[in-house]
Amino acid sequence: MQTFQADLAIVGAGGAGLRAAIAAAQANPNAKIALISKVYPMRSHTVAAEGGSAAVAQDHDSFEYHFHDTVAGGDWLCEQDVVDYFVHHCPTEMTQLELWGCPWSRRPDGSVNVRRFGGMKIERTWFAADKTGFHMLHTLFQTSLQFPQIQRFDEHFVLDILVDDGHVRGLVAMNMMEGTLVQIRANAVVMATGGAGRVYRYNTNGGIVTGDGMGMALSHGVPLRDMEFVQYHPTGLPGSGILMTEGCRGEGGILVNKNGYRYLQDYGMGPETPLGEPKNKYMELGPRDKVSQAFWHEWRKGNTISTPRGDVVYLDLRHLGEKKLHERLPFICELAKAYVGVDPVKEPIPVRPTAHYTMGGIETDQNCETRIKGLFAVGECSSVGLHGANRLGSNSLAELVVFGRLAGEQATERAATAGNGNEAAIEAQAAGVEQRLKDLVNQDGGENWAKIRDEMGLAMEEGCGIYRTPELMQKTIDKLAELQERFKRVRITDTSSVFNTDLLYTIELGHGLNVAECMAHSAMARKESRGAHQRLDEGCTERDDVNFLKHTLAFRDADGTTRLEYSDVKITTLPPAKRVYGGEADAADKAEAANKKEKANG
């Protein structure tokens, strides 16, 4: 097994991983940085993000407003000190991206343009047409090429991390092009591996988003936090799950049922706004969890449209006009034509909620470090405490760069002070990784990884979807336990050493099953409804701050069982209150302003 010596290893070369690598290179120009990715960096899932990235940019906006929107949007399960750090650093990172070449869309006067996004009181979403993720990733990738100390290991699949006496010491990866193993020694490792959306049947995620980093951390005793909170995006294309960005609604698109009725006004997000005049926190610009839940209610009422690919509602953009659509949403027009045969200029787009984002992830502190010294996690694979029970759109792209930078700087500092590990113990671990791989390749049985993966996706959709019941969640838990047993009998039929996808998909499935069990058990144990976790059983349909204003921590014990613990939520300045949107939110804002004025007048 070849060995490469580095100071810092970063797993994942999407937005978070690239930003961490750049920050590390800037913090210590002499540091050797290994950047490992199972795909070429520009194929990372960040490239699929369309809508935008949040940062205060206008005089009538403020850090306080962004903080409030994020905490309320997360249904008060956010770590408020983390949110405060985040909102204050977003503008700096957006400006830095521009200095590196990110082509933010502009107003006629040359100032940066910002669009409305759901759950936000004021428009603060920076965007580059409707390919924001692509432009951010391209900017970060080309910037990273300026630093020769960043050595890329493209198309390398990380099999496991190496840990000695509570401190990370490196990792073992497979060179997918050759089928050989490489040991990368480093005294700090940053996980930037993305979410776990592929454990669901229909999702907006790329094929690489399989929960690998979460699974590796879990196997070393690091808990996954708040895994019951999985966001459904309200507007995915039926069948494919391809995303129709929230920017569509930010520009003025509307959602209608089979009767042409704008149904969101019936679910606490009204009154109805004028056509083509979107209003922050109203109607289509409500938070994603509530907009997705409204679809479910319309489906139950029989107000959705039946199609061969499932029930849908319509996203109508026609009133925006051809010029605006081709200027602001050109990619959306292309996608709608290619995947559902619809020209948004002339017809409404069929959409339905689709699994989109993992709010939970690898538990970290406010500096992105886990319980294992030197092991950091950032981006969607992590739970730093930013999103709580429901993420606001455009906060995630900003999270990649704000916390990517922080993780890179902190990991560089940790690596410089780590000392040396037990060489014999580390080598023994690496040999163990190699042996487990051989055992998997030679495993005998009649099971097929693809069939197990499909059954997992269906089970997660049925039991851990938009609305949940104890019966369906238990059915999912039982099914996952069955699939875990069947996974032990998966047979790998491809014997090649070069790009053996049969082997790689099997390894991904193993991580996915472990992560899915954390999601299902965490959901069953949270006997309340909060954010993206909504229950229908009696006594659990409302938020319960007395018993469940706390984080769920899911551990995987040595015998394969999922064990749950809980930790407190950090509340600093904004105590829990009712989440309100639409006219109710305006009334609450007016009452708060009047109260402040009265106090000021003494």
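Counting begins at 1 with the first residue displayed.
Yeah, the Cβs are placed from backbone N, Cα and C, and that goes for glycine too.
The FAD binding site annotation in Swiss-Prot covers 12-16, 36-38, 44-52, 156-158, 192-193, D212, 356-357, E380, 391-397. DSSP assigns E380 (FAD binding site) to a helix. Its Cβ taken as reference, E380 (FAD binding site) is surrounded by 33 other Cβ atoms within 10 Å in the chains shown.
Swiss-Prot gives this note for the published mutagenesis H45 to S, C or Y: Decreased ability (greater than 70%) to reduce fumarate. Within 10 Å of the Cβ of H45 (mutagenesis position) there are 24 other Cβ atoms, across all protein chains. Under the DSSP three-state reduction, H45 (mutagenesis position) is assigned to helix.
Here the residue is the original one, while Swiss-Prot reports the published mutagenesis H45 to R with the comment Inactivates enzyme.
Other Cβ atoms within 10 Å of the Cβ of E178 (mutagenesis position), summed over all protein chains shown, number 13. In the three-state DSSP scheme, E178 (mutagenesis position) falls into the coil class. According to Swiss-Prot, the mutagenesis experiment E178 to A carries the annotation: Decreased cross-linking to SdhE, FrdA is still flavinylated.
The note that Swiss-Prot attaches to the published mutagenesis G207 to M is: Increased cross-linking to SdhE, FrdA is flavinylated. Sequence-distant contacts (6 or more apart, same chain, Cβ under 8 Å) of G207 (mutagenesis position) comprise R198.
Under 8 Å, Cβ to Cβ, and six or more positions away along its own chain, H233 (mutagenesis position) finds T204, L243, E246, R288, S292, P353, T354, A355, H356, Y357. Quoted from Swiss-Prot, the note on the mutagenesis of H233 to S is: Severely affects succinate oxidation, decreases fumarate oxidation by 75%.
Sequence annotations record features per position, and here Swiss-Prot assigns active site to H233 (among others). In the three-state DSSP reading, H233 (mutagenesis position) counts as strand.
Neighbour count (other Cβ atoms within 10 Å of the Cβ, all protein chains): 29 for C248 (mutagenesis position). Among the mutagenesis experiments that Swiss-Prot reports, C248 to S or A is described with the note: Does not inactivate enzyme.
The mutagenesis experiment R249 to H or L is recorded by Swiss-Prot, whose note states: Inactivates enzyme. Secondary structure from DSSP puts R249 (mutagenesis position) in a helix. Remark: R249 (mutagenesis position) has R116, G118, T235, L255, P278, E284, L285, L315 as non-local neighbours, by Cβ distance under 8 Å and separation of at least 6 in sequence.
Residues or ranges marked as active site by Swiss-Prot: R249 (among others).
Looking at G12, G51, the binding-site residues in this record, the fewest other C-beta atoms within 10 angstroms of the C-beta turn up around G51. Annotation note: N395 (FAD binding site) sits in a helical segment as assigned by DSSP. In this structure, I36 (FAD binding site) is part of a beta strand by DSSP.
Between the CA atoms of A192 (FAD binding site) and C248 (mutagenesis position) there is a gap of 28 Å, rounded to the nearest whole number.
In this structure, the binding-site residues I36, A192 were compared by how many other Cβ atoms lie within 10 Å of their Cβ, and the smallest count belongs to I36. By the criterion of other Cβ atoms within 10 Å of the residue's own Cβ, the least surrounded of the binding-site residues T46, N395 is N395.
Comparing E380 (FAD binding site) with H45 (mutagenesis position), their Cα atoms are 11 Å apart once rounded.
Considering only the mutagenesis positions H45, E178, C248, G51 (FAD binding site) has C248 as its nearest partner by CA-CA distance.
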